[in-house]
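Participant: After the structure tokens below, expect a handful of questions from me.
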Amino acid sequence: VCRDWFKETACRHAKSLGNCRTSQKYRANCAKTCELC
């Protein structure tokens, strides 16, 4: 679980879309975030 609620939400949202890498809105945090979640 991510410490940052926003990042955790972004991670879950990106995973739910099935494509973390191309999620432009969360692109900056997505790679690191998804590894933590």
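These residue numbers are counts, starting from 1, taken along the chain as shown.
Each residue, glycine too, has its Cβ placed from N, Cα and C.
Keep in mind that this is a model prediction, so the values were computed, not measured.
The note that Swiss-Prot attaches to the published mutagenesis VAL1 to Ala is: No change in affinity on Kv1.1 and on Kv1.3. Small increase in affinity on Kv1.2. Here Swiss-Prot flags 2-37 as domain 'ShKT', drawing on sequence analysis. Looking at Swiss-Prot, you'll find the mutagenesis THR9 to Ala noted as follows: Small decrease in affinity on Kv1.1 and on Kv1.3. Small increase in affinity on Kv1.2. According to Swiss-Prot, the mutagenesis experiment LYS15 to Ala carries the annotation: Small decrease in affinity on Kv1.1, Kv1.2 and Kv1.3. According to Swiss-Prot, the mutagenesis experiment SER16 to Ala carries the annotation: Small decrease in affinity on Kv1.1 and on Kv1.3. No change in affinity on Kv1.2. Under the heading of mutagenesis, Swiss-Prot lists ASN19 to Ala and annotates it as follows: 20-fold decrease in affinity on Kv1.1. Small decrease in affinity on Kv1.2. 20-100-fold decrease in affinity on Kv1.3. Quoted from Swiss-Prot, the note on mutagenesis experiment ARG21 to Ala is: Small decrease in affinity on Kv1.1, Kv1.2 and Kv1.3. Quoted from Swiss-Prot, the note on mutagenesis experiment THR22 to Ala is: Small decrease in affinity on Kv1.1. Small increase in affinity on Kv1.2. 5-20-fold decrease in affinity on Kv1.3. One mutagenesis experiment named in Swiss-Prot is SER23 to Ala, and its note says 5-20-fold decrease in affinity on Kv1.1 and on Kv1.2. 20-100-fold decrease in affinity on Kv1.3. 8.3-fold decrease in ability to compete with alpha-dendrotoxin. While the structure shown retains the original residue, Swiss-Prot records the mutagenesis experiment GLN24 to Ala with this note: 5-20-fold decrease in affinity on Kv1.1. No change in affinity on Kv1.2. 20-100-fold decrease in affinity on Kv1.3. What Swiss-Prot notes for the published mutagenesis of TYR26 to Phe is this: No change in affinity on Kv1.1, Kv1.2 and Kv1.6; when associated with Y-5. Important decrease in affinity on Kv1.2, and no change in affinity on Kv1.1 and Kv1.6; when associated with Y-5 and A-6. Quoted from Swiss-Prot, the note on the mutagenesis of ARG27 to Ala is: Small decrease in affinity on Kv1.1 and on Kv1.2. 5-20-fold decrease in affinity on Kv1.3. According to Swiss-Prot, the mutagenesis experiment GLU35 to Ala carries the following note: Shows distorsions in the dichroic spectrum. No change in affinity on Kv1.1 and on Kv1.3. Small increase in affinity on Kv1.2.
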Participant: Measuring Cα to Cα, tell me the gap between SER16 (mutagenesis position) and THR9 (mutagenesis position) in whole angstrom.
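Facilitator: The separation of the Cα atoms works out to 10 Å.
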Participant: Tell me, what is the mean pLDDT of the domain 'ShKT' (2-37)?
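Facilitator: Across the residues of the domain 'ShKT' (2-37) the model's pLDDT averages 64 on the 0 to 100 scale.
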Participant: Far apart in sequence but close in space: which same-chain residues, 6 or more away, have a Cβ under 8 Å from THR9 (mutagenesis position)?
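Facilitator: Residues satisfying the criterion: none.
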Participant: Counting across all protein chains shown, how many other Cβ atoms sit within 10 Å of the Cβ of LYS15 (mutagenesis position)?
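Facilitator: Looking across every protein chain shown, the total is 15.
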Participant: Is it possible to get the count of other C-beta atoms within 10 angstroms of the C-beta of SER16 (mutagenesis position)?
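Facilitator: Summing over all protein chains shown, SER16 (mutagenesis position) has 8 other Cβ atoms within 10 Å.
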